[in-house]
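These features come from Swiss-Prot:
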- 2-19, Asp29, Lys34, Thr83, Thr118, Glu145, Lys263, Arg327: NAD(+) binding site (BINDING)
- Thr118 to Ala: Increases Km for substrate 3-fold. Increases Km for NAD 6-fold. Reduces catalytic activity 160-fold (MUTAGEN)
- Glu141 to Gln: Increases Km for substrate 3-fold. Increases Km for NAD 2-fold. Reduces catalytic activity about 10-fold (MUTAGEN)
- Phe142, Leu143, Arg144, Glu145, Lys204, Tyr249, Asn250, Asn251, Pro252, Ser253, Gly257, Met319, Lys320, Asp402: substrate binding site (BINDING)
- Glu145 to Gln: Increases Km for substrate 6-fold. Increases Km for NAD 3-fold. Reduces catalytic activity about 10-fold (MUTAGEN)
- Cys260 to Ala or Ser: Loss of activity (MUTAGEN)
- Cys260: active site, nucleophile (ACT_SITE)
Amino acid sequence: MKIAVAGSGYVGLSLGVLLSLQNEVTIVDILPSKVDKINNGLSPIQDEYIEYYLKSKQLSIKATLDSKAAYKEAELVIIATPTNYNSRINYFDTQHVETVIKEVLSVNSHATLIIKSTIPIGFITEMRQKFQTDRIIFSPEFLRESKALYDNLYPSRIIVSCEENDSPKVKADAEKFALLLKSAAKKNNVPVLIMGASEAEAVKLFANTYLALRVAYFNELDTYAESRKLNSHMIIQGISYDDRIGMHYNNPSFGYGGYCLPKDTKQLLANYNNIPQTLIEAIVSSNNVRKSYIAKQIINVLKEQESPVKVVGVYRLIMKSNSDNFRESAIKDVIDILKSKDIKIIIYEPMLNKLESEDQSVLVNDLENFKKQANIIVTNRYDNELQDVKNKVYSRDIFGRD
């Protein structure tokens with residue numbers, strides 16, 4: 001089967017690699033550098049499994065800048081373009097998705113379009129009405145950055161949307177796509193759910209909001225424990241051994257961040273509109289309170305320093321260990337709060353060559369020099385290369401994992 005994938009981020013590329021084991025896949029992107037890397041067997045993103053599969057597996061995959069040619073020949077078109085949250089309108093920016101839909105429909109009269117981008121509840125219905133076609137369906141992704149292909153190989157569940165009154169072809173394509181994902185997976189007995197588009201859209205947003213809820217819950221627990229000088233580690237262990245709660249997703253942090261949780265929680269809150277709720281709004285608020293609290297704690301530690309020059313060293317901007325993503329990283333908001341107090345910031349981030357021009361922080365990518373300059377080293381996730389300056393480190397990373 002010929003499949004086109006719009007977007008070579010961690011969602012699009014992981015799906016492209018997965019499906020190219022048994023199908024002919026063309027990845028479409030607007031960046032020549034990404035296209036060149038993929039065509040040379042290199043991954044443009046950090047993902048151990050994607051890197052290995054591109055290098056070592058027999059894949060039928062290519063990348064192109066020629067979107068129309070790719071879409072024209074495809075039987076299925078997977079759309080995995082960004083949908084960033086627009087704080088001005090309090091809604092996802094879906095213009096890239098809509099642009100691809102319009103382009104595909106203009107050159108291809110038979111392909112079914114499968115949206116993998118995270119979208120607002122009701123978006124598929126809106127697009128079907130706008131473009132007067134039922135050939136647009138949704139399949140939510142449940143992937144972790146840097147582990148996207150692994151999560152496609154070992155999925156927790158597969159969800160594809162389909163409506164009762166859809167044409168036989170669209171129904172067949174929805175089932176076919178679910179089967180493609182299931183047959184490519186290494187995990188046995190993966191649950192497959194076919195449901196309405198709005199229900200599938202809701203699953204994605206509510207699932208991520210629940211994960212944000214867990215992060216916020218354990219962060220508030222940690223705030224209480226630190227404020228009362230209690231052992232946060234022991235409290236969390238004591239709670240988490242309850243099977244109903246579980247010893248997972250319970251490690252305190254500076255706040256949830258990354259590409260998905262911040263925008264998905266805000267979008268779900270926007271979708272509620274006039275529907276009664278308090279919890280969803282509280283999750284978003286809790287995350288902001290946590291970041292403010294962390295900044296305050298750092299300032300308090302600085303005040304105890306005898307040095308006349310106060311320098312905060314930020315160790316890594318990445319949100320998670322082994323990630324290459326800084327988007328919506330909680331530490332960036334903490335930095336902004338500290339800078340508003342005229343505190344000098346130096347940053348160690350080896351994945352950056354320079355900071356944005358308006359950033360008043362200083363990039364120090366010589367680790368030993370960074371350690372010497374900083375009065376206090378702040379890190380969301382602890383790394384063993386800080387072991388020799390452990391007495392300088394402020395982190396709420398209790399379990400040494402994400």
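The first residue you see is number 1, and the count goes up from there.
A Cβ is built for glycine as well, from the same backbone N, Cα and C atoms used for every other residue.
For all the noted positions, this structure keeps the original residue and models no substitution.
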Measuring C-alpha to C-alpha, could you say which of the recorded positions Ala6, Ser14, Thr83, Thr118, Glu141, Glu145 are within 10 Å of Lys320 (substrate binding site)? Glu145
For Phe142 (substrate binding site), what is the tally of other C-beta atoms lying within 10 angstroms of its C-beta? 17
Rounding to the nearest whole angstrom, report the longest C-alpha distance spanning Phe142, Leu143, Arg144, Glu145, Lys204, Tyr249, Asn250, Asn251, Pro252, Ser253, Gly257, Met319, Lys320, Asp402, listed for substrate. 23
Separation of alpha carbons, Cys260 (mutagenesis position) and Pro252 (substrate binding site) (Å): 18
Minimal Cβ count within 10 Å, across the recorded positions Tyr10, Ser14, Cys260, Lys320, points to Lys320
Least buried of the recorded positions Thr83, Thr118, Asn250, going by other Cβ atoms within 10 Å? Asn250
Which residue, out of the mutagenesis positions Glu141, Glu145, shows the minimum number of other Cβ atoms inside 10 Å of its Cβ in this structure? Glu141
